[in-house]
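In what follows, a structure is listed as structure tokens, so that the remarks can point back to it.
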Amino acid sequence: MPRRKRNAGSSSDGTEDSDFSTDLEHTDSSESDGTSRRSARVTRSSARLSQSSQDSSPVRNLQSFGTEEPAYSTRRVTRSQQQPTPVTPKKYPLRQTRSSGSETEQVVDFSDRETKNTADHDESPPRTPTGNAPSSESDIDISSPNVSHDESIAKDMSLKDSGSDLSHRPKRRRFHESYNFNMKCPTPGCNSLGHLTGKHERHFSISGCPLYHNLSADECKVRAQSRDKQIEERMLSHRQDDNNRHATRHQAPTERQLRYKEKVAELRKKRNSGLSKEQKEKYMEHRQTYGNTREPLLENLTSEYDLDLFRRAQARASEDLEKLRLQGQITEGSNMIKTIAFGRYELDTWYHSPYPEEYARLGRLYMCEFCLKYMKSQTILRRHMAKCVWKHPPGDEIYRKGSISVFEVDGKKNKIYCQNLCLLAKLFLDHKTLYYDVEPFLFYVMTEADNTGCHLIGYFSKEKNSFLNYNVSCILTMPQYMRQGYGKMLIDFSYLLSKVEEKVGSPERPLSDLGLISYRSYWKEVLLRYLHNFQGKEISIKEISQETAVNPVDIVSTLQALQMLKYWKGKHLVLKRQDLIDEWIAKEAKRSNSNKTMDPSCLKWTPPKGT
């Protein structure tokens, strides 16, 4: 069968101008004497492709025109002859009845001049094939006999035209888009149904697993409803308090807040003194049965109020983690070391650390606690420990009191050890950015000695030449030694070095959350001790800074936090609050770890030259 040529208008984008997905035929009697008719056939596929090119440009209004002036011209243009022109008039095919002769189509060319002259008789142009076209008695829908063949042709042509366009390629699923596909909760025996927050139907992590927290999905939903109800009541009471409260400079607590404080004090008085024998047996049985796959039983360990507060914090943290997972900011199982075997401890990591890729893909990392070398398996670690001769950090021991020692390690002389120490610290610090460039720093490593060696407690790093007088660049206490007073000892030791150097020091910003809490506590203790021993009437922040080696900015911020700094009659006054001093003295008397202090007489150190 001979192939028919296409009759199309030349558009600026190089495609045939057509707004319909049917085979059209048009016979014009007024042009039969002057213009030879040319036959063309437009398939569904070519019509769809031309339609997609025309949809991007605004459609001009179809104008009526008079018969005495020719308003169109037919022209035979092939695809290879089409050239883009800056201004091309819009063309629309006219539908008419199919004649028994040949299949023909003529394209009407509306010029801008004629559309302006006939603006009073405008009509809406035909829309897309899915839209509504102007209906008339001569409109006939013609279907192609080879629909599947036409669709395959259109698909092939569209792939060729969009070969260089990446937007036409199938989009790859990201983690958060395929989060609910082929995933399950890692807790043994869990079917991934329910969520700790009570707001989701499924979960895929331990943080949102009701079974891990010894709860059921229904119990989580009931607790969520109770929390929402309490939040609504609290918001309503806050609105009432805001309406009744005047905008004063010093606002006293409201009656509702005072009642709530008394209620909390009464609830905490009901705390059980200890566990009974039956409860201890129950807890031990639960621990032996489930091990680390379930959360330990927490009932009767503290007051009901504190336990409920802890449960709320758990649910809120789980909700925040769920949002981060859905946004793709947390990808579980990809380049994340979950645990490390460090000496006799197994530590859960908090953050990602840039270990080499072959180690970062492991879920568990094995590490020598003396030389800090990291390994892939328990066998490699056992063989290494049999040959490792290190029993303490490298460098000079500059402090020793009892079993506590501090070693000064130069990052230039012991580069590998300091790099491994930084990689280890990044597992527990979020804002740490120093990993490999350790040569300009000194590292002060605190250890605790026993018959097997000196075990790492924590460390802090310090620039050799700090122009801003930073006495700490990075500080870390190992998780197994936290909440035992060692962090405050490291901070005190850094200020002890500043006193020997006769400088005023301050930690480098930004501080981590735990670091800020530790430093606030240390500054508070230093100021209260100084005010307790001070007997004069006038005090100077500069004198406090010179005696304690604490930066004046840190002193002022701590005084403001304690509400001990006031402005009165054009002067700044430091108030000596005896109630805070008495409270601090009582806490100092109750502390059992009185040996967790740094003794300046045990320091054997001189400042390095050039600092």
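Sequential numbering from 1, following the chain as shown.
Glycine residues also receive a Cβ, built from the backbone N, Cα and C atoms like all the rest.
Original residues throughout; no substitutions modelled.
What Swiss-Prot annotates here:
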| type | residues | note |
| --- | --- | --- |
| MUTAGEN | SER57 to Ala | Leads to cell cycle arrest in the G1/S phase |
| DOMAIN | 332-607 | domain 'MYST-type HAT' |
| MUTAGEN | LYS338 to Arg | Decreases ubiquitination |
| BINDING | CYS368, CYS371, HIS384, CYS388 | Zn(2+) binding site |
| MUTAGEN | CYS371 to Ala | No interaction with MCM2 and ORC1 |
| BINDING | ILE475, LEU476, THR477, ARG483, GLN484, GLY485, TYR486, GLY487, LYS488, SER512, SER521 | acetyl-CoA binding site |
| MUTAGEN | GLY485 to Ala | Abolishes histone acetyltransferase activity |
| MUTAGEN | GLU508 to Ala | Abolished histone acetyltransferase activity |
| ACT_SITE | GLU508 | active site, proton donor/acceptor |
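Here the features listed in Swiss-Prot are placed on the structure.
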residue : record                  : Cβ contacts under 8 Å, 6 or more apart
LYS338  : mutagenesis position    : ASP348, THR349, GLY363, ARG364
CYS368  : Zn(2+) binding site     : MET375, LEU381, HIS384, MET385, CYS388, TRP390
CYS371  : mutagenesis position    : CYS388, TRP390, TYR417, ASN420
ILE475  : acetyl-CoA binding site : GLY458, TYR459, PHE460, SER461, GLY487, LEU490, ILE491, SER494, PRO507, GLY515
THR477  : acetyl-CoA binding site : ILE457, GLY458, TYR486, GLY487, LEU490
LYS488  : acetyl-CoA binding site : SER518, SER521, TYR522, GLU525, LYS596
Point to revise | GLU508 (mutagenesis position) to GLY485 (mutagenesis position) - Cα separation in whole Å | key: 21
Check your understanding: Looking only at Cβ atoms, how many others are within 10 Å of the one on GLN484 (acetyl-CoA binding site)?
Key -> 13
Practice item. Report the mean pLDDT of the predicted model across the domain 'MYST-type HAT' (332-607), rounded to a whole number. Key: 90
**Study point:** Cβ neighbours of TYR486 (acetyl-CoA binding site) where a neighbour is any other Cβ within 10 Å
**Key:** 19
Point to revise | Cβ-Cβ neighbours of SER521 (acetyl-CoA binding site) (radius 10 Å) | key: 14
Check your understanding: Beyond CYS368, CYS371, HIS384, CYS388, what residues of that chain have CB atoms within 8 A of the centre of the Zn(2+) site's CB atoms?
Key -> PHE370, LYS373, LEU381, MET385, LYS387, TRP390
Exercise for review: In three-state terms from DSSP, label CYS388 (Zn(2+) binding site) for me.
Suggested key: coil
Practice item. Inside 10 Å of the Cβ of HIS384 (Zn(2+) binding site), count up the other Cβ atoms and send me the figure. Key: 15
Practice item. In three-state terms from DSSP, label ILE475 (acetyl-CoA binding site) for me. Key: strand
Point to revise | Number of Cβ atoms other than its own within 10 Å, given for CYS388 (Zn(2+) binding site) | key: 15
**Study point:** Maximal Cα-Cα distance (Å) across residues annotated as binding acetyl-CoA, namely ILE475, LEU476, THR477, ARG483, GLN484, GLY485, TYR486, GLY487, LYS488, SER512, SER521
**Key:** 19
